[in-house]
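Inspection log for the structure reproduced underneath, given as structure tokens.
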Amino acid sequence: MKYKEPFGVKLDFETGIIENAKKSVRRLSDMKGYFIDEEAWKKMVEEGDPVVYEVYAIEQEEKEGDLNFATTVLYPGKVGNEFFMTKGHYHSKIDRAEVYFALKGKGGMLLQTPEGEARFIEMEPGTIVYVPPYWAHRTINTGDKPFIFLALYPADAGHDYGTIAEKGFSKIVVEENGKVVVKDNPKWRM
């Protein structure tokens, strides 16, 4: 039997960059329809189209039993009063779980069942979040510095971004009077 070769890579805890990783960049223009204040979104895109987040992924073949891992650097910012966030997703194989480790900065994870039941878990360096099977999840930067975290997930989990792009999350995370507030999403579709 031919065994897969073990390997090690370096993670820079200051920058969130994993050596030899595949880099993906999401700009605000890549997130049309994700934020409530569409006018503020349009203005920010026209005035510079900021990078919202970067992902550095080490991926394996999509097969059962293997693991992928990735870091995300989620930049601080708001569209209107809604904090910068990742697109969010279910897993294509919805019965797959995931684990997130907060490394730097301040933020949180918004999780949701297919029926719209939602939870928000605050994250700071050292926080580990378990995402159970069947829960959609997105991370949100509620601070003023980059929020960096590491995710570990089954290589065959896949990403279903389409359901979130179409329906959204049932809750949004905004700043009101200097506080982080989780509110009902007026655009959410069951």
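Backbone N, Cα and C define each Cβ position, glycine as well.
The Fe cation binding site feature in Swiss-Prot is assigned to HIS89, HIS91, GLU98, HIS137. Recorded in Swiss-Prot as a mutagenesis result, HIS89 to Ala carries the remark: Loss of catalytic activity. Quoted from Swiss-Prot, the note attached to the mutagenesis of HIS91 to Ala states: Loss of catalytic activity. The note that Swiss-Prot attaches to the published mutagenesis GLU98 to Val is: Loss of catalytic activity.
In the three-state DSSP scheme, HIS137 (Fe cation binding site) is classed as strand.
Apart from HIS89, HIS91, GLU98, HIS137, the residues listed for Fe cation, the same chain places the Cβ atoms of GLY88, TYR90, ARG96, VAL131, TRP135, ALA136, TYR153, ALA157, HIS159 within 8 Å of the centroid of those Cβ atoms. It is HIS89, among the recorded positions HIS89, HIS91, HIS137, whose Cβ has the fewest other Cβ atoms within 10 Å in the structure shown. Here the candidates are the mutagenesis positions HIS89, HIS91, GLU98, and by Cα distance the one nearest HIS137 (Fe cation binding site) turns out to be HIS89.
If you measure from the Cα atom of GLU98 (mutagenesis position) to that of HIS91 (mutagenesis position), you get 9 Å. All protein chains included, GLU98 (mutagenesis position) registers 19 other Cβ atoms within 10 Å of its own Cβ.
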